[in-house]
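K.L.:
Please find one structure pasted underneath; my questions will follow.
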Amino acid sequence: MKLQKQLLEAVEHKQLRPLDVQFALTVAGDEHPAVTLAAALLSHDAGEGHVCLPLSRLENNEASHPLLATCVSEIGELQNWEECLLASQAVSRGDEPTPMILCGDRLYLNRMWCNERTVARFFNEVNHAIEVDEALLAQTLDKLFPVSDEINWQKVAAAVALTRRISVISGGPGTGKTTTVAKLLAALIQMADGERCRIRLAAPTGKAAARLTESLGKALRQLPLTDEQKKRIPEDASTLHRLLGAQPGSQRLRHHAGNPLHLDVLVVDEASMIDLPMMSRLIDALPDHARVIFLGDRDQLASVEAGAVLGDICAYANAGFTAERARQLSRLTGTHVPAGTGTEAASLRDSLCLLQKSYRFGSDSGIGQLAAAINRGDKTAVKTVFQQDFTDIEKRLLQSGEDYIAMLEEALAGYGRYLDLLQARAEPDLIIQAFNEYQLLCALREGPFGVAGLNERIEQFMQQKRKIHRHPHSRWYEGRPVMIARNDSALGLFNGDIGIALDRGQGTRVWFAMPDGNIKSVQPSRLPEHETTWAMTVHKSQGSEFDHAALILPSQRTPVVTRELVYTAVTRARRRLSLYADERILSAAIATRTERRSGLAALFSSRE
């Protein structure tokens with residue numbers, strides 16, 4: 001009972017959630033107090049995005065869980081956590097259906113353990129080489145990629161994807177991920193020579209799917225494909241939820257192992273946003289013969305929910321290709337492709353390719369220089385970049401009320417074209433397009449520097465400037481931007497989709513740009529959970545790009561403000577970036593890496 005009291009006190013101090021204590025008492029309330037504590041800490045860490053709880057976090061050392069010290073008197077000094085956990089009916093090695101699984105020195109929730117093994121098996125064992133006519137493939141690639149004296153990593157990535165069942169292509173902004181996939185799909189169709197080749201395109205969010213549709217469409221129009229060949233590439237991408245057949249009001253999906261997807265090739269963009277459970281469900285729904293090509297940026301923020309799947313996969317990218325694979329890729333591309341050393345995680349390494357040249361950001365781009373410096377964790381270089389005369393980046397302080405008002409004025413100017421089109425009652429598609437040109441990004445949800453506070457202040461400020469006209473008894477007004485916060489497959493709206501409230505003669509409706517390019521309007525009363533989105537979190541901005549992005553960092557240090565968060569925000573900007581940040585907060589963020597504890601990288605190398 002003493003431990004239960006300690007756990008409840010931890011809830012009061014917001015060190016645990018009520019859910020964590022409820023889980024611990026339900027599955028291990030009658031067990032040794034140490035097992036109950038481990039269950040609570042495991043549940044807590046899962047809520048923080050971690051896949052497992054290493055036993056080192058339960059031992060009295062510098063890596064121990066912060067709550068451990070306060071509970072030592074209740075559980076006693078344990079000499080062997082592994083022995084204690086396995087003596088419990090709530091824990092097994094995975095050979096019994098227990099709530100918790102101990103695998104090596106890592107403790108898992110049962111479902112997370114199952115998900116992790118599904119993903120590890122897929123990339124380790126299911127992944128295999130595909131036999132190709134190397135002479136024909138080399139000839140096809142030469143026609144699609146210009147001849148170059150230096151190594152063309154886009155061409156290498158295409159060769160990787162065309163010779164493996166599963167491939168992962170990672171690259172920063174402007175490295176040509178979409179161009180690469182357009183060309184490799186063109187090569188695939190040309191080499192299929194009329195054989196069945198059902199291709200599907202998908203991304204985690206509606207915004208990312210719409211961007212993939214637009215950018216891939218542009219890239220494909222530049223390629224030498226016949227009209228018949230072009231028909232074989234889908235005109236639009238869908239969200240992963242839509243692809244898998246999410247059911248209204250249900251967690252069940254239409255497509256799973258018993259009813260797999262009807263496709264031969266699947267391209268998935270923005271793979272860094274895919275959490276471990278979603279990746280597992282996607283893998284379960286794939287037919288045995290399907291090829292899968294994952295695109296993403298390994299340096300971006302990890303998924304909101306548990307895991308950092310793309311990061312764990314790409315942990316082996318720097319190890320390079322095996323010697324045999326490097327020789328094959330050299331033959332296919334006509335240039336020397338360097339080999340790495342060793343054979344660890346060979347199957348996975350031979351399926352990865354990093355795009356290493358940015359075609360968007362040259363040496364004259366402040367955004368590109370800043371993103372690279374942040375990615376290296378080089379605080380001095382970040383400071384130097386801002387001291388140079390780059391015209392596409394600017395840094396502002398937010399130390400006073402005057403600074404805050406100046407930031408609101410700049411936001412008003414940023415949304416200027418949108419507000420002008422709104423006043424001119426332009427067509428909904430033009431208004432939506434204009435809104436997406438500028439975006440305020442926040443690290444936090446609450447407080448004056450968070451999404452909630454900032455959205456309220458912007459609305460008040462715009463009302464004062466007579467740019468919008470809010471009614472006292474309604475949240476709805478002409479031009480209110482909203483973001484969907486919960487999937488509604490019946491309406492075809494998903495988490496992250498953005499709509500604009502407009503009255504076009506039928507009363508106020510909310511207008512959305514759909515992935516297929518069409519515009520759809522919905523009555524406000526029919527919308528699923530949603531929120532105003534003049535400002536959005538950096539997490540929500542993933543999969544989107546804006547001509548001008550403005551990042552606002554809080555005035556105090558907080559664990560969520562990390563290098564990956566700042567890098568992700570900076571790389572949302574296409575042409576201009578505004579950064580509102582205190583020097584100390586920015587430096588601390590760049591020095592702080594996001595940590596997601598999982599066993600996936602270990603499973604790739606050891607095949608446990």
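Cβ coordinates are placed from backbone N, Cα and C, and glycine is handled just like the others.
Original residues throughout; no substitutions modelled.
Just lifted these from Swiss-Prot, have a look:
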type    : residues                                                       : note
BINDING : Gly171, Gly172, Pro173, Gly174, Thr175, Gly176, Lys177, Thr178 : ATP binding site
MUTAGEN : Lys177 to Gln                                                  : Loss of ATP-dependent exonuclease activity in holoenzyme. Subunit loses ATPase and has ~5% 5'-3' helicase activity, holoenzyme has 2-4 fold less helicase activity, 5-fold less processivity
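Describe each of these features in terms of where it is and what it packs against.
P.N.:
In the structure as shown, the Cβ atom of Gly171 (ATP binding site) sits within 10 Å of 23 other Cβ atoms.
Annotation note: Lys177 (mutagenesis position) sits in a helical segment as assigned by DSSP. Packing around Lys177 (mutagenesis position) is summarised by its Cβ count: 24 other Cβ atoms lie within 10 angstroms of its Cβ, all protein chains included.
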K.L.:
Look up Gly171 (ATP binding site) in the DSSP assignment and reduce it to helix, strand or coil.
P.N.:
strand
K.L.:
For Pro173 (ATP binding site), write down the residues of its own chain that are at least 6 apart in sequence and whose Cβ falls under 8 Å from its Cβ; none is a fine answer.
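P.N.:
In sequence order, Asp297, Ser358, Arg360, Phe361, Ala371, Glu545, Thr571 meet the Cβ cut-off.
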K.L.:
Cβ-Cβ under 8 Å from Gly172 (ATP binding site), same chain, 6 or more residues apart: which ones?
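P.N.:
Residues satisfying the criterion: Asp297, Asp299, Leu355, Ser358, Ala371, Asn375, Thr571.
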K.L.:
Taking 8 Å from the centroid of the Cβ atoms of Gly171, Gly172, Pro173, Gly174, Thr175, Gly176, Lys177, Thr178 as the cut-off, which other residues in that chain fall inside it around the ATP site?
P.N.:
Asp297, Leu355, Ser358, Tyr359, Arg360
K.L.:
What number of additional C-beta atoms lies within 10 angstroms of the C-beta atom of Gly174 (ATP binding site)?
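P.N.:
Taking every protein chain into account, the count is 19.
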K.L.:
Would you please pick out, from the binding-site residues Thr175, Thr178, the one with the fewest other Cβ atoms within 10 Å of its Cβ?
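P.N.:
With the binding-site residues Thr175, Thr178, fewest surrounding Cβ atoms within 10 Å: Thr178.
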